[in-house]
Amino acid sequence: MKLKVTVNGTAYDVDVDVDKSHENPMGTILFGGGTGGAPAPRAAGGAGAGKAGEGEIPAPLAGTVSKILVKEGDTVKAGQTVLVLEAMKMETEINAPTDGKVEKVLVKERDAVQGGQGLIKIG
């Protein structure tokens, strides 16, 4: 399996051997707005569980907003990094899933967010 990993702003292409005997029973987990199979199932709503609305880019995991790279009114392209989340001392780039215009930035830098919470609305 080939993966693209970004470390400290430098992108690397990585080959990974997959041990099929230890498949993840939770399904596919996507980070940084990547594409792939179905997203991992979400836990049943508990206190503070976030849920992105229509047109909103959801946080793929709980963390802290490190950088917001766009502002309302900006035009974005699919795959463009729009925000960076920090979780467990690792940065995760959040990419626009489609081309569009930033309608609303729903968070501020240093905000704590929950997995699934809407970050940016694109129309």
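Quick reminder: no glycine exception, Cβ is built from N, Cα and C everywhere.
Swiss-Prot annotations:
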- 46-123: domain 'Biotinyl-binding' (DOMAIN)
- A87 to M: Reduces activity 10-fold; when associated with L-88 (MUTAGEN)
- M88 to A, C, T or L: Reduces activity at least 10-fold (MUTAGEN)
- M90 to L: No effect (MUTAGEN)
Subject >> Which of A87, M88, M90, all mutagenesis positions, has a Cβ with the fewest other Cβ atoms inside 10 Å >> reply: M88
Original post:
In this predicted model, what is the average pLDDT of the domain 'Biotinyl-binding' (46-123)?
Top reply: 90
